[in-house]
Amino acid sequence: MSEQRDSRGMPQAGFIIEHQSSDHKWKVLRNIYSGPFSDVYVVADTVTNEKYAMKCERQEGNSRPVLKLDVMVLMATKGLRGFPNFVAAGRTDVYRYCIMQLVGPDLGRLRRTRPERKFSLPTALQILGQTLRRLEDLHNCGWLCRDVKAPNFCIGVGENESTVYILDFGFARKFVDKEGKIIPPRTAAALMGTFQYCAVSAHSHKDQCARDDLESWFYMGIELLKGPLPWANIDGHKNHKQIGEAKVAIRSEPLRSEFFEGVPKQFNEILTILDQTSYFDRPNYKKLGDLLSQAATEHQVTLKEPLDWQNNERMQQKAIFVGELGESHQASAKLDAKDNANESMDIEFDDMPPKEGISKSLSAEKSCTKNVETARTEK
């Protein structure tokens with residue numbers, strides 16, 4: 001390997017990644033995100049010059065490595081529409097890496113370029129239809145996301161710019177056993193996800209299920225349609241329970257009517273359906289999709305109209321620019337920090353769950369990822 005590494009031992013521009021079990025090599029073109037334990041790069045195949053994204057994660061000092069979850073989920077969903085193509089994964093003595101399809105800017109950043117920080121109705125409904133299908137596919141593969149939000153969905157680049165991709169599975173968890181049966185909930189679980197979007201049950205340290213991913217999807221949908229959520233300015237790091245209480249409050253009048261003001265009435269029914277779905281139930285994805293179609297019909301829009309970033313030259317240029325750089329949602333958040341100061345951040349713990357069940361919670365998180373070593377050099 002070449003010697004272009006920074007002081008932490010992480011690769012820099014010009015560094016050559018050599019896959020351990022094949023003759024493939026990738027050249028690092030640029031770093032587009034750098035954090036305490038992880039970096040994201042644009043790399044190019046040294047033979048074809050095709051560009052990819054590469055996520056690297058330091059091994060030393062990383063108390064909760066998550067790249068292995070990305071690898072496991074991308075391998076499980078390989079070939080499914082709207083999931084970045086998994087290319088290769090491996091490790092060096094300093095870091096683990098995963099090479100995958102390059103995608104464009106995330107939906108959170110795109111939304112913030114729009115007037116009033118919301119998408120048009122045709123675009124929002126199309127996004128929600130696509131993201132609903134992504135979650136159904138993920139669940140069918142036996143995985144929960146546990147961090148559904150706009151920044152974890154990106155648009156494609158070039159001819160794929162109308163496709164919405166789901167990515168960043170650092171909080172994912174296997175929720176079915178080898179026989180395909182849903183794993184019973186633990187006594188207590190760590191609060192996983194993002195304050196603004198996590199399900200009400202997560203605020204009470206309950207184990208999450210497929211319904212909870214869809215509850216987060218629902219909050220994301222309201223944000224895409226109306227702009228920032230009512231609890232967007234509450235500091236969840238100081239009081240996440242207040243956000244949970246706000247989510248409970250919008251389920252009753254008079255706040256319920258206010259919450260749904262300006263959005264298709266079908267979203268009121270969507271929330272009712274989700275609240276009636278239990279931990280062990282399979283969500284009615286078809287019914288939810290049908291309600292999106294009904295909303296489009298009632299508002300006389302089609303679900304085949306050009307998307308906002310295809311209609312708007314500024315958004316289109318930004319999408320092409322960011323896509324060419326292969327920017328991840330973390331980099332988007334970094335660039336837009338001043339414009340989006342109150343956005344919640346990913347968390348693992350805010351406060352501790354009840355003492356009973358803590359060890360079960362943590363050991364289960366480890367057990368769902370222990371087999372990743374078999375995939376570390378998988379191509």
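In case you wondered, yes, glycine gets a Cβ from its N, Cα and C as well.
At each noted site, the model still has the original residue.
Just so it is clear, the model here is predicted, and its values are computed rather than measured.
What Swiss-Prot says about this one:
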DOMAIN    26-302  domain 'Protein kinase'
BINDING   ILE32, TYR33, SER34, GLY35, PRO36, PHE37, SER38, ASP39, VAL40, LYS55  ATP binding site
MUTAGEN   CYS98 to Tyr  In hc175; restores fertility in spe-27 mutants by rescuing initiation of spermiogenesis
MUTAGEN   GLY142 to Glu  In hc164, hc176 and hc187; restores fertility in spe-27 mutants by rescuing initiation of spermiogenesis
ACT_SITE  ASP147  active site, proton acceptor
MUTAGEN   THR194 to Ile  In hc92 and hc143; sterile. Failure to assemble MSP into fibrous bodies and absence of spermatids due to spermatocytes arresting at the diakinesis stage
MUTAGEN   ARG211 to Gln  In hc165; restores fertility in spe-27 mutants by rescuing initiation of spermiogenesis
MUTAGEN   ARG256 to Gln  In hc166; restores fertility in spe-27 mutants by rescuing initiation of spermiogenesis
MUTAGEN   ALA331 to Val  In hc172; restores fertility in spe-27 mutants by rescuing initiation of spermiogenesis
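Take the Cα of ASP147 (active site, proton acceptor) and measure to each of the recorded positions ILE32, VAL40, ARG211, ARG256: the nearest one is ARG211. Taking CA atoms as the reference points, CYS98 (mutagenesis position) and SER34 (ATP binding site) are 15 Å apart. For GLY142 (mutagenesis position), the spatially nearest entry among the recorded positions ILE32, THR194, ARG211 is ARG211, judged by CA separation. The highest number of surrounding Cβ atoms within 10 Å, among the binding-site residues SER34, SER38, is found at SER38. Set side by side, the recorded positions ILE32, VAL40, CYS98 differ in how many other CB atoms lie within 10 angstroms of their CB, and the most is found at CYS98. Counting in whole angstrom, ILE32 (ATP binding site) lies 34 from ARG211 (mutagenesis position) by their C-alpha atoms. DSSP assigns ASP147 (active site, proton acceptor) to coil in the three-state reduction, outside any helix or strand. Cα-Cα distance from VAL40 (ATP binding site) to THR194 (mutagenesis position): 21 Å (rounded to the nearest whole number). According to DSSP, THR194 (mutagenesis position) is assigned to a strand segment.
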